[in-house]
Amino acid sequence: MAEAATEIPPTASNVTVFTFEEQATSSLALYGMSILCIIIGSIRSAQYIRTNIDKKRLIEGSITMREARKFPISASLVLFGLYLFFKPAAERFLWVARVFQILRVPEEYVQKINSTIISYTANTTTTGPSEPFLLRLASRIPQERVPEAIQNAATYAYTNLPTIQKAECMQLLTFLICFEGVNAFASLLKPFVTAFLKKMPLVPSFLRFNAPYLFSLKKGNKEMEEGDIEDAKKKETEYLFKIDFDRYDIIALLMCSPILISHLLKRHWITNNIIGVSFSILGIERLHLASFKAGSLLLVGLFFYDIFWVFGTDVMTSVAKGIDAPILLQFPQDIYRNGIMEASKHSMLGLGDIVIPGIFIALLRRFDYRVVQTTAESKAPQGSLKGRYYFVVTVVAYMAGLFITMAVMHHFKAAQPALLYLVPCCLFVPLLLAVIRGELSALWNYDESRHVDNEENRKKVDSGKKNN
């Protein structure tokens, strides 16, 4: 997920000037929601990981050192791809040409690029509908080089199939993001649905039984007769896709579906925040950092990533404004003037500024509770180990970093790379505490990699099941 920088509307002569009370209210609301997400998500993360370990399940979706090294690069590619997607064609090509000039590409190649841009975007400034770029590109291919069958198929597709433009792609992307967010909210709501259906009277008996379901796509690793794959050994098959759910998941999702419909129709800030908070809590719970070293590397990499894309370019803010989906938290600054339903001038905080520090703080929560113990800790007498409070201290550090971010944002009235302030607070404070307590080695070497879902660990689990 590309993260959006925290921002407020720029100052301009025709822009409403908000009072200190209005700005403070919106900032405190975002401040409270972000901290709530981190605390709840971290608590749920410790429970989730401990449950998986107790049931001898390997943890999927872990971020190890390998993933941490690649994450800033892959995130940059996704972010830049979205940026190019939102840019008009002419601006997109001119931007590429400027990059070539910065990279000191020979002038003759730059001139060829410019001539190509002028040729292919010549009609994009007219008032009438512009001809699709791919059609203009295809028209430049000599017809004698294209087989007649391909020409006929292309002509039929162009005249009969609906045209998929940027707007349609944006609608699909928005729907997918909103659906996943509502699904996350349903997961948070499920315990309450379960308690209601199990304990309340007059509930039909078929609803009291929580039937589990498994939807999967399995591939064989060798040739088999039809029907043999179902009974094949585990090592002879692999899952291409697998999702397990139960009846209460479906009921919770149906109960949350009005939020999805409402947000798709109205894009209100309340439904946006319901989806965004759910995304953040479940993301912190399920995105698993495998070790403190991996978490440190991830934070340092995204520290420079955030600075570059916010301060160095307009990419981050352009993508944040271009995606009309709940990828950030919002709270209106004009809520006192226009009311809850009509307020429309928002302060914003990107979900990445919550989830990225949040998964690191969740790791510290698991370190405090010794979810994974060393050999010495496992042999120590009950109650002899001293308590840890890295989680609480780092939450306070995050609060301080976020406060600094918002203060700088309001002072300069411009978008700020929040991780510039959050990463030093969340990384150096627990390290300093570990030095003071003499636990630097234990913290730095804290590792949950043996519970990560990979080939080596799967073999160990399978051999353990055979021995039992």
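Just so you know, the numbers here start at 1 and follow the chain as drawn.
Placement of Cβ uses the backbone N, Cα and C atoms for every residue, glycine included.
Record features (Swiss-Prot):
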ACT_SITE  D306  active site
ACT_SITE  D353  active site
MUTAGEN   G350 to A  Slight reduction in progeny number
MUTAGEN   G350 to K  Embryonic or larval lethality. The few surviving adults are uncoordinated and have severely reduced fertility
MUTAGEN   P417 to L  Embryonic or larval lethality. The few surviving adults are uncoordinated and have severely reduced fertility
MUTAGEN   P417 to A  Slight reduction in progeny number
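Spatially, by CA atoms, the recorded positions D306, G350, D353 include one closest to P417 (mutagenesis position), and that is D306. Geometry remark: G350 (mutagenesis position) versus D306 (active site), CA distance 12 Å. D353 (active site) is 10 Å away from D306 (active site) when you measure Cα to Cα.
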